[in-house]
Amino acid sequence: MDAVTVYHGKISRETGEKLLLATGLDGSYLLRDSESVPGVYCLCVLYQGYIYTYRVSQTETGSWSAETAPGVHKRFFRKVKNLISAFQKPDQGIVTPLQYPVEKSSGRGPQAPTGRRDSDICLNAP
């Protein structure tokens, strides 16, 4: 799980919510340990000022799944990264597609698209 850049480990629900609200971007998301269920993770997503939380767990056979909206067929994935990729598409049973990862390692929130690429930025050396 540590290889997943949006995994924040054992942070509180409140800390996760603060990180997401600080972005101000619908579709911002992170993954954290569940505070109430050992061995289960929470996929937290910001949408219209609210944080939506979906439980993510691993089966005994190693597959990953997320609890989504009632009536949505439960899907299983070999890796957490595959689960996240699937939920980046619309109509997957969560409130909004995952768009802006809030990564632990960078210490920064997601960056909104600016229309510029890194290659468009030039630095002038003295």
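Every residue, even glycine, has its Cβ placed from backbone N, Cα and C.
Nope, none of those substitutions made it into this model, it's the original residues.
Annotation source Swiss-Prot lists domain 'SH2' at 6-104. Quoting Swiss-Prot on the mutagenesis of R32 to K: No effect on interaction with FYN SH3 domain. For T68 to I, Swiss-Prot lists a mutagenesis experiment annotated as follows: No effect on interaction with FYN SH3 domain. What Swiss-Prot notes for the published mutagenesis of P70 to A is this: No effect on interaction with FYN SH3 domain. According to Swiss-Prot, the experimentally introduced change R78 to A is described as follows: No effect on NK cell development, impairs promotion of NK cell cytotoxicity and IFN-gamma production in response to hematopoietic cells.
Distribution of Swiss-Prot features across the structure.
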residue : record               : Cβ contacts under 8 Å, 6 or more apart
R32     : mutagenesis position : Y7, H8, G9, K10, I11, R13, G16, Y41, C42, C44
T68     : mutagenesis position : Y54, K74, Q92, G93, I94
P70     : mutagenesis position : none
R78     : mutagenesis position : G62, S63, W64
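Under DSSP, R32 (mutagenesis position) is assigned to a strand (E or B) in the three-state scheme.
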